[in-house]
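A short write-up of the structure that comes next.
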Amino acid sequence: MAQTAYLKVTRIAMRSASNLSKRRVEELNSGLGELRQLLSCVVCCQLLVDPYSPKGKRCQHNVCRLCLRGKKHLFPSCTQCEGCSDFKTYEENRMMAAQLLCYKTLCVHLLHSALFGELAGMRPQVARELVPRIKLPPKTTQEFIREGSNISDTFDIFLPQPDLPFLKDMPTSLPAETPPTSAVTTPELPYDHHLNISDIEAEAAATAEQGHFSPLPLLPTGSRMGMLSHAGQIVIATESSESGFMDQAWTDQVDLSGTVSVSKYTNSGNNFAVSYVMPTSATTKFDPQELQIGQVVQMADSTQLAVLAAVEETVETSTQLTVLSTTVEETVETSTQLEVLTSAEEPNEISDQLANLQVEESDEALVEETVEEAEGTSIPSEVVAEHMEEDQHLDVHTSQSPTQTEMEEAVEEHVATKTQLGHVQTELQDAESLQKDFEDAKAAAEEAKEKEKDLHAISAELQKEDSDEPTLKRKRTRTLKASQAAKIEPVPSEVKTKVQSGKGALRRIRGKDKEEKVKPPKPKCRCGISGSSNTLTTCRNSRCPCYKSYNSCAGCHCVCCKNPHKEDYVESDEDDDLEDFEMPKDVPEPMTQSEEPVVAEPRQEENSMAPPDSSAPISLVPLNNLQQSQHPLVLVQNEKGEYQGFNIFQGSKPLDPVTVGFTIRVQLQHTDGFGSLPQYAYIMPTIDPPNPPAPSLSPPPPPAPDREVIEPPAKKFRTSRTRRGRANFSALDTVDELVSGGSRSNSAAGDRSSATDNAHSLFEEIMSGSDDL
């Protein structure tokens, strides 16, 4: 249906507006409205975007991809696609997408044709049918044409774009597309083709009746498909705006004998040409009789282009010459300025140059830069001598200057040079003083190094003596070491006071002072790399310095470290200074266990405090974060089987878990390399529940009184009371007696008058017994 409506509208749109009757214009108006309905979404009533159609339906009620689940505005409602509302019932319709591109091209053609003016003020009149359709928005036909020409064409997004810069500004078109033509601009074909224009087409081109003979493309002008593969024709339109309203067609003839074909795109590889109407007063070298409408001219033979190119070259060369001349003049000026400044034999030129420098600010900046480059980073004595000679020449020749202004300027320059020399001399003196201070500081640093070497030798001897002694002797040697360091401390302070005047030397001395404060390195653990046959036992013999000093192994290379000492007496170098002032009075002796020798070694902070009171109760303090534990860690298992961290205290003093009896110790794994989790933790042994007390010999308690349970009386059934046990009744032995009324004779029921009485009495007996149930 949409293709049929498109073909009907296209046949009318390809005709000339001057030959169309009013009825044809109305048909075009109604056809555009019908085509707009068929190409619209039945949900949003706009032109389709990514059209989808119902599967297996022929109603052709298309929707946009984003409107699949929306409410359809069809009047009347469609019974075929009423239940279609998801991607399972809709499928993509690419034919409708191509139809939309054709509709866009049609609207672009109508927008630039004379038919657009004929449709001014008209609204599309759609015939009322019983077919379900949408209602068009309240717009005019011209507004619908503008809407169709502005359809966003997304099909050429992923196509290759032209790489050359001049192709980006070219109007995009397809090889088969023919743009609107006019008397001023006519399209041309490539050079190897010739355009055959009939008389009707020439008349239409001259009277501005464009396009009724040209084929209409199937893709819009915005598409760039095939741009690089095919050398398409260049389209040049007079204006991109829509054509206005015209009361009647333009029938005036235009003289096209003076047209000149000039290349539009000189950078392109193809020799395209466009015909322009030149004014009669224009002087051209072309013969007007030789050129016709649409004639192709090869631009390689054109002389005007050569003239233009030559003019451009001359202009470029002239600008280059001017630039070169200015640069040469500037270089000459700078060179003359440098020569004047460096030569001391021409003082008159120096004074003239100084006068010019004060007038021209740009030249003054250049001179300052050249002077700074000439001086360099260091100022030798030869430069100072040259400045002195220049000062002498200035003093001699200032009287010879012809004008008073030059004399004053020379005097000012002389004063400036003197001040510069004074600054240079002061800087040299400062440098000499800094060098002297640096030499003094260097000598002091060497003396400090020698003393430090002596200190290293003394500490090594003390460590050898301390190898077989207990922990207390080790601490005494540290006090001696600290006293030796205290004696040497005043030396770098004196060095600092000497070198406060210098700048760079002071920084070097400060760095050396820090190096002097560094204490000698502790002996490294060589466990695992000592070359012994059994590397698993090297951590527990006398060859391990860490084991001998009752410390944990530092940098151990063993397969499995067997050193039982997992805590150091002194954790950092700062604790050595604290030991000199705070010595513990009582040091607890280490406790040994049968399973594994574990030494309880309290930290320096615990040693500095008084021993805990033995009478104080022992308490466990829970920890929220195990990494914040500053004391030995104790793990206690709760009722859920989970372990929780605690610190053990006696009063306010921390305790070592070994002293309490916690002998089970586990190694903790560090999942985070930046944490401070303790290496080992002690597990609190599980406390067995107390045994039940033994039974006492006291008499057993009296038994509990029995509770009387009141139960409802059992259902009593009436016992079978024989008739013999009752008065005036005899037992009925057989059924015959019951039927015969109690007679023992074999007689039928009703033979005697007392049969009914007996039956009544029996019934009353049965009913009276039901009261006892």
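Yeah, the Cβs are placed from backbone N, Cα and C, and that goes for glycine too.
The feature Zn(2+) 2 binding site is assigned by Swiss-Prot to Cys59, His61, Cys78, Cys84, with similarity to another entry given as support. Taken from Swiss-Prot, the feature Zn(2+) 3 binding site applies to Cys525, Cys527, Cys539, Cys544, supported by experimental evidence. Summarising the annotation, Swiss-Prot assigns Zn(2+) 5 binding site to Cys539, Cys553, Cys558, Cys561 and lists experimental evidence as the type of evidence. Among the features that Swiss-Prot reports, domain 'CXC MSL2-type' is placed at 520-571, with the record citing sequence analysis. Per Swiss-Prot, mutagenesis Val43 to Ala is noted as: No effect. For the mutagenesis result Cys45 to Ala, the note given in Swiss-Prot is No effect. In Swiss-Prot, a mutagenesis experiment is listed as His61 to Ala, annotated with the note Abolished localization to X chromosome and incorporation in the MSL complex without affecting the E3 ubiquitin ligase activity. Under mutagenesis, Swiss-Prot gives Glu82 to Ala with this note: No effect. In Swiss-Prot, a mutagenesis experiment is listed as Arg526 to Ala, annotated with the note Reduced DNA-binding. Abolished DNA-binding; when associated with A-543. One mutagenesis experiment named in Swiss-Prot is Asn534 to Ala, and its note says Reduced DNA-binding. Here Swiss-Prot notes a mutagenesis experiment, Thr537 to Asp, with the remark: Reduced DNA-binding. Swiss-Prot documents Arg543 to Ala as a published mutagenesis change and attaches the note Abolished DNA-binding. Abolished DNA-binding; when associated with A-526. In Swiss-Prot, a published mutagenesis experiment is listed as His631 to Arg, annotated Does not affect interaction with Clamp. A mutagenesis experiment is reported in Swiss-Prot for this position, Glu639 to Ala, and the note states: Impaired interaction with Clamp. Listed in Swiss-Prot as a mutagenesis experiment, Tyr643 to Ala is described as follows: Impaired interaction with Clamp.
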* **Entry from the mutagenesis positions list Glu82, Glu639 having the most other CB atoms no farther than 10 A** => Glu82
* To do: Provide the three-state secondary structure of His631 (mutagenesis position) computed with DSSP.
  => coil
* Structure fact -> Tyr643 (mutagenesis position) -> DSSP, reduced to three states, gives strand
* Asked: Can you name the recorded positions among His61, Cys544, Glu639 whose CA is within 10 A of the CA of Cys78 (Zn(2+) 2 binding site)?
  -> His61
* Structure fact -> Using a 10 Å radius on the Cβ of Val43 (mutagenesis position), the other Cβ atoms enclosed count 20
* Let me know the model's mean pLDDT on the domain 'CXC MSL2-type' (520-571). => 67
* Asked: Counting Cβ atoms within 10 Å across all protein chains shown, which of the mutagenesis positions His61, Arg543, His631 comes out on top?
  -> His61
* Structure fact -> Glu82 (mutagenesis position) sits from Cys527 (Zn(2+) 3 binding site) (Cα to Cα, rounded, in Å) at a distance of 85
* Structure fact -> One of the mutagenesis positions Cys45, Glu639, Tyr643 has its Cα closest to the Cα of Cys539 (Zn(2+) 3 binding site), namely Tyr643
* Structure fact -> Cys527 (Zn(2+) 3 binding site) falls, by DSSP collapsed to helix, strand or coil, into coil
* To do: Whole-number Å only: compute the distance from the Cα of Cys553 (Zn(2+) 5 binding site) to the Cα of Tyr643 (mutagenesis position).
  => 28
* **Whole-number Å value for how far Glu82 (mutagenesis position) lies from Cys544 (Zn(2+) 3 binding site) (Cα to Cα)** => 90
* Structure fact -> By the 10 Å Cβ-neighbour count, the most surrounded of the binding-site residues Cys527, Cys561 is Cys527
